[in-house]
Amino acid sequence: MSTVTGAAGIGLATLAADGSVLDTWFPAPELTESGTSATSRLAVSDVPVELAALIGRDDDRRTETIAVRTVIGSLDDVAADPYDAYLRLHLLSHRLVAPHGLNAGGLFGVLTNVVWTNHGPCAIDGFEAVRARLRRRGPVTVYGVDKFPRMVDYVVPTGVRIADADRVRLGAHLAPGTTVMHEGFVNYNAGTLGASMVEGRISAGVVVGDGSDVGGGASIMGTLSGGGTHVISIGKRCLLGANSGLGISLGDDCVVEAGLYVTAGTRVTMPDSNSVKARELSGSSNLLFRRNSVSGAVEVLARDGQGIALNEDLHAN
């Protein structure tokens with residue numbers, strides 16, 4: 001019996017003057033059986049008409065757009081090159097693969113730092129001369145200088161709302177019913193598994209369950225910096241209060257009080273007055289984390305029943 005462990009896609013790649021890959025857009029990636037990883041350049045006649053019309057050089061940007069077919073033999077392997085990396089990011093944002101459903105390690109090492117503009121991606125070297133030429137076309141807006149572009153410039157998932165496109169990176173996984181407000185942020189290989197409200201930061205690797213609310217200014221620790229290796233997940237119907245923070249995983253129906261940052265090493269007072277480190281409660285359900293306003297101690301209490309209920313009108317996307 002065949003096993004779906006690979007992926008493939010026909011895309012358009014932007015090459016800089018030195019041949020480096022600035023980006024690759026895969027409009028219709030697909031999962032495949034395992035095979036041999038490779039990227040091949042396609043002739044104009046080998047791609048759909050709507051893509052063929054976009055192939056060619058842009059002398060103002062000093063770039064060339066080419067058609068490619070990329071095959072990933074196994075999603076368990078690390079990305080082999082920029083084409084491979086972009087295909088993986090598209091698989092996540094197209095919701096073909098959930099966060100941690102593929103190997104996202106090593107992406108930074110194969111991707112190029114790019115100047116992202118309203119006229120398309122540009123190389124950093126010589127950009128001021130490029131900017132001058134582009135100004136003949138109209139205003140030049142630089143969205144950022146980064147290795148990861150905005151998701152919506154490549155993938156617009158159905159059933160979601162994103163108030164600020166700059167706040168969601170390509171490679172984010174947004175389930176139908178998800179709303180990302182202006183101060184929300186979702187990194188790559190991270191996101192939601194169901195209808196969720198995102199007004200805080202979902203760092204790389206973090207997964208948020210159905211019906212949960214990441215409050216305004218709330219922060220969920222990731223693994224990209226600081227030497228952390230623990231991958232944090234939040235279960236269903238959880239609430240991270242405004243300006244709260246989380247460094248452990250939560251099960252279902254949990255609440256973290258507004259303004260409270262619970263790290264793995266935070267000492268937490270139990271209902272029986274014993275004190276434990278929060279990491280010992282990681283993954284538990286039906287808990288309320290709060291700070292005692294008199295003693296200042298962080299307390300955890302048991303909660304009965306299900307957690308929060310989202311406003312359905314805000315998630316009918």
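Placed from the backbone N, Cα and C atoms, the Cβ positions cover glycine too.
Don't look for the substitutions in this one, it keeps the originals.
Spatially close to Asp166 (Mg(2+) 1 binding site) yet at least six residues away along the chain are Tyr143, Gly144, Arg150, judged by Cβ distances under 8 angstroms. The secondary structure of Asp166 (Mg(2+) 1 binding site), as reduced to three states from DSSP, is helical. The annotation Mg(2+) 1 binding site is assigned in Swiss-Prot to Asp166 on the grounds of experimental evidence.
Reduced to three states, the DSSP call for Glu183 (Mg(2+) 2 binding site) is coil. For Glu183 (Mg(2+) 2 binding site), the count of additional Cβ atoms within 10 Å of its Cβ stands at 16 [all protein chains shown]. What Swiss-Prot lists as Mg(2+) 2 binding site is Glu183, and the listing cites experimental evidence.
The number of other CB atoms found within 10 A of the CB of Glu199 (mutagenesis position), across every protein chain shown, is 20. Under its mutagenesis entries, Swiss-Prot includes Glu199 to Ala with the note: Loss of activity.
In this structure, Glu199 (mutagenesis position) belongs to neither helix nor strand by DSSP; it is coil. Marked as active site, acyl-anhydride intermediate by Swiss-Prot: Glu199.
Taken residue by residue with DSSP, Asn292 (succinyl-CoA binding site) is part of neither helix nor strand, so it is coil. According to Swiss-Prot, the succinyl-CoA binding site annotation covers Arg201, Gly216, Ser219, Ala242, Glu257, Ala258, Gly265, Lys277, Arg290, Arg291, Asn292, Ser293, on the basis of experimental evidence.
For Gly222 (mutagenesis position), the number of other Cβ atoms no farther than 10 Å from its own Cβ, over all displayed protein chains, is 20. Listed in Swiss-Prot is the mutagenesis experiment Gly222 to Pro, annotated as follows: Loss of activity.
By a simple count of nearby Cβ atoms, those within 10 Å, the most crowded of the binding-site residues Ser219, Asn292 is Ser219. Contacts of Arg290 (succinyl-CoA binding site) defined by a Cβ separation under 8 A and a same-chain sequence distance of 6+ are given as Glu257, Leu260, Val298, Glu299, Val300, Leu301, in order along the sequence. Counting only same-chain residues six or more apart in sequence, the Cβ atoms lying under 8 angstroms from the Cβ of Arg201 (succinyl-CoA binding site) belong to Gly184, Phe185, Val214, Ala218, Ser219, Ile220. Annotated pair Glu183 (Mg(2+) 2 binding site) and Asn292 (succinyl-CoA binding site), C-alpha to C-alpha distance, rounded: 28 Å. A straight line from the CA of Gly265 (succinyl-CoA binding site) to the CA of Gly222 (mutagenesis position) spans 15 Å. Reduced to three states, the DSSP call for Ser219 (succinyl-CoA binding site) is strand.
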